[in-house]
Structures are given as structure tokens and as C-alpha cells.
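*Asks:* Before we start, here is the structure in question, set down as C-alpha cells.
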Amino acid sequence: MSSFDYLKTAIKQQGCTLQQVADASGMTKGYLSQLLNAKIKSPSAQKLEALHRFLGLEFPRRQKNIGVVFGKFYPLHTGHIYLIQRACSQVDELHIIMGYDDTRDRGLFEDSAMSQQPTVSDRLRWLLQTFKYQKNIRIHAFNEEGMEPYPHGWDVWSNGIKAFMAEKGIQPSWIYTSEEADAPQYLEHLGIETVLVDPERTFMNISGAQIRENPFRYWEYIPTEVKPFFVRTVAILGGESSGKSTLVNKLANIFNTTSAWEYGRDYVFSHLGGDEMALQYSDYDKIALGHAQYIDFAVKYANKVAFIDTDFVTTQAFCKKYEGREHPFVQALIDEYRFDLVILLENNTPWVADGLRSLGSSVDRKAFQNLLVEMLKENNIEFVHVKEADYDGRFLRCVELVKEMMGEQG
């Protein structure tokens, strides 16, 4: 017998033809015939519900299996991802509830080796981006402000989380965690069974505390969507023919990472026919925007550190030099893009004419160098002045500066 024989009986009792039933239920007659004879392995729930509704029958709904994962995700790491992937393959719907507390989170940052503090939006974005193709995963943010940390805050926290889940309509069948000590607490305070995933950390031996303490040491455990947050940026500045581009390339090679080339040179070739004589004030915002995109790309794919050929202060300095005024859009990017290490190269290497340079005299080079220093100070940008005149000495000095910035983490 077919599991849908009761539908055949209902159709006969109502005296309807298959075509009439199919039309009313939003399906073809052929699909309905195969459905009634159990020829379709995974019938559409929507079509089945429409068919039951037309025949006046109650649609037999299967109880969903709901899972929930709690965490700070500060930061998200591959151990979290393993837990979540295991959980979401065992349930129909998985809810990830990210807890945040401004005071606690600030303390975690201050006790860490992280160069910047992740915001709540940063942490949500990591989760949303990482699991965006898995439609049975839902992401939530839960404010834990004022709740004592474990193990003292279970009563207050559990009351808060129960109210939160009730508001969101979340009725978990199971809680998934890797923390063995939390399982009895979840059962006692929430009345929900816990499924432990890799509690011994045999597959993913990592914790958020380890990454906060030394991100670069545990780089392999930081997910693709999270790595750009931890990337350190090094901007190499200097006047024309100061060796910036060559040095950036050499540094990226030696640190096995990415670099952002000077977009202004590409812009001159692609928009001005390779000659700066047509450059005007309205070009500087486009140059700055293009350079920002180069930087973002380099940071996204970097291996711990990204090297930047020329910063926005330099772009602004050229605008001021040639146009007699600063550009507000370029200034906005100066304010937005703050690099971890800014190296200003002394303009004391041989000047090389390449068709895109016009400040070749010693007087012009010195004046532009002074302008760069002045504007860096005006924008409260700390920098290291590298004065070595020979290329090898300059290279070695910059390598040491980068290693110093990376610290023991490098």
C-alpha cells in the first residue's frame, strides 16, 4: 500500500477528477499521479499542504529538531565552526546566539594582544559571512550586560536567555557545546539536554583566549572571514623616486604576503594617457578611492601583514602641491585608514626619471619631503623616519621595523 492511499480515498469521496485536484493544489496532473503512487521520493511540502487544504484534511506536520549554540565568538575560530557544522547537520534548524557585554568585552580586549577591539557588528558579520550559504542557520545577538560571568551568573543568565528565546520563538531540542562542564548547568537551569562535540579538543585544539593572546601564533585557526581583522598594515611613504614601490615588493616577498600598489600610477595610465599634465583637482578623489580598494584587497588576502605603497597623506600632499588646496574626500580617507606602521623614507636615493615624475631637483625633493612630514604631524600620524641612503641598508631597517611591530607573534 502507498503511504498516500488516504489521499486517494479522500479524492474519490469528494468525486473530483485528478485534473481538478491538481489545478486546485498548484501542481500538474502528472505530478499528482506520481505523488499518490509514491513515485516521488521528496515531495514538495508546499504542494502537499495545498493538497491537504483542498481536501479538507489536516496536514501532518513533522516536529522540527531545533538546536542552539551559545558563545561570545571573540573571535570566531575554526573550533566554533567545527561545532556549528556538526550541530547544523543534526538538526532542522540551528540558532547561534552570540552574547555580548560592553564591559566584559572591553576587559577581554585590554587583556589581549589584539591591535583593535572587535565590535558587536564585527562578530555578527563574521558569523553571517561564514554561514551565509547554510539556510538552516539563524544568527542572533543577546545582550548579557550586567550578568555575572560563569559560574556565578547562571541564574540571571538562564532567566535572560529563556526570555530571549521565548521572544524569538526558539524552542530548542538540544544545546550543542564543546564545554563539558556546561552540560549539567544547561540541564539544571534551562531543562534542555546537551550534545557535546569534541569536548577533548582532539580535532580542533583551539580557544578564543589563545587567539586573543597571540593571533599570529594560531593564525591557521582563524577563519578566512576573520583574518582581515587581525592583519597588520604597513604603509611606505616618500617622495618621488624614493624607492617605495621596489621596497614594498621586496617586503611583501620576504614576508610572503600581499601588497597594495600605488593606484595613482595606474590611474594616470588608464585615464590620462600616461601623462600627468592632464591631472586636475577632480581626479584626486578617484585616485584615493581606487587606492582604498587596492588596500582593502591586499588586507583581505594578506598573510598576517599587508604592505601599502603610498598612503592618503601623500595623495593629499600632491593635491596641495599641484592644485594649491586639499581635497575633503582624500582627507576623509586619511581619517578612516590608519595604518599600524607608517615608514617615511628619506628622499636621499638617486632620482630616476620614468616619465611620471616631475620633482627631480634636490630643492623640490626636499620641499616635498618637508610637506609630507608637516602633514603627517598635522594628522597626528606617528611614523618612523628611515634615513639609510643605500637600498640594502634601507631594506634591512624596514624588515627589523616590521618584525618589531609583529613582536613575538610574528
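Every residue gets a Cβ built from N, Cα and C, even glycine.
Pulled from Swiss-Prot, these are the listed features:
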type: DOMAIN; residues: 7-62; note: domain 'HTH cro/C1-type'
type: MUTAGEN; residues: Val21 to Met; note: Loss of DNA binding activity
type: MUTAGEN; residues: Pro43 to Leu; note: Loss of DNA binding activity
type: BINDING; residues: 70-73, His77, Arg104, 144-157, 177-179, 204-206; note: NAD(+) 1 binding site
type: MUTAGEN; residues: His77 to Ala; note: Complete loss of NMN adenylyltransferase activity
type: MUTAGEN; residues: His80 to Ala; note: Complete loss of NMN adenylyltransferase activity
type: MUTAGEN; residues: Arg123 to His; note: No NMN adenylyltransferase activity. Binds DNA independently of NAD; when associated with N-173
type: MUTAGEN; residues: Arg212 to Cys; note: No NMN adenylyltransferase activity. Binds DNA independently of NAD
type: BINDING; residues: Ser259, Ala260, Trp261, Tyr294, Ile295, Asp296, Phe297; note: NAD(+) 2 binding site
type: MUTAGEN; residues: Gly264 to Asp; note: No RN kinase activity
type: MUTAGEN; residues: Asp354 to Asn; note: Affects RN kinase activity
*Asks:* For Asp296 (NAD(+) 2 binding site), just count the other CB atoms lying within 10 A of its CB, please.
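*Replies:* Taking all protein chains shown, Asp296 (NAD(+) 2 binding site) has 13 Cβ neighbours within 10 Å.
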*Asks:* Can you tell me which of the recorded positions Pro43, His77, Gly146 is spatially closest to Ala260 (NAD(+) 2 binding site)? Compare CA atoms only.
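*Replies:* Of all the candidates listed, His77 is nearest in space.
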*Asks:* So which other residues, same chain and not among Ser259, Ala260, Trp261, Tyr294, Ile295, Asp296, Phe297, have a Cβ within 8 Å of the centroid of the Cβ atoms at the NAD(+) 2 site?
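*Replies:* Once Ser259, Ala260, Trp261, Tyr294, Ile295, Asp296, Phe297 are set aside, the remaining close residues are Thr258, Tyr263, His291, Gln293, Ala298, Val299, Ala306, Ile308.
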*Asks:* Sort out the sequence-distant neighbours of Trp261 (NAD(+) 2 binding site) for me: same chain, 6+ apart, CB within less than 8 Å of its CB, listed by position.
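*Replies:* For Trp261 (NAD(+) 2 binding site), the qualifying residues are Ser245, Val248, Tyr294, Asp309.
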*Asks:* Relative to the Cβ position of Ser259 (NAD(+) 2 binding site), how many further Cβ atoms are located within 10 Å?
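*Replies:* Excluding its own Cβ, Ser259 (NAD(+) 2 binding site) sees 23 Cβ atoms within 10 Å.
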*Asks:* Which entry in the list of mutagenesis positions, His77, His80, has its Cβ near the fewest other Cβ atoms, using 10 Å as the limit?
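*Replies:* Counting other Cβ atoms within 10 Å of each of the mutagenesis positions His77, His80 gives the minimum at His77.
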*Asks:* Return the residues near Arg212 (mutagenesis position) by Cβ distance under 8 Å, restricted to its own chain and a separation of at least 6 in sequence.
*Replies:* Tyr74, Pro75, Leu108, Phe109, Asp111, Ser112, Ala113, Met114
*Asks:* Around Ile295 (NAD(+) 2 binding site), which residues of its chain at least 6 apart sit with Cβ under 8 Å of its Cβ?
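*Replies:* Set apart from Ile295 (NAD(+) 2 binding site) by at least 6 residues yet with Cβ under 8 Å, we have Thr233, Ala260, Ala306, Ile308, Tyr337.
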